[in-house]
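Taking it in order: structure first as structure tokens, then the write-up.
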Amino acid sequence: IKCHNTLLPFIYKTCPEGQNLCFKGTLKFPKKTTYNRGCAATCPKSSLLVKYVCCNTNKCN
């Protein structure tokens, strides 16, 4: 799977074996700003400050 791994939408990388999810972390406030992106084996848990969304198709994050 290929996932974006920077805040720039045109940069991505091929994920290592076993990491079959892409994630995007978004700050919940003040403006729902994208915080980080990358590959993961399991979806990171959201917190009070950051909401994580995961997907399993190329460049979906």
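Cβ coordinates are placed from backbone N, Cα and C, and glycine is handled just like the others.
Original residues fill every noted site, and no substitution is shown.
For Asn36 (variant position), the count of additional Cβ atoms within 10 Å of its Cβ stands at 16 [all protein chains shown]. Annotation note: Asn36 (variant position) sits in a strand segment as assigned by DSSP. Swiss-Prot lists Asn36 to Lys among its natural variants, and the accompanying note reads: In V-II-3.
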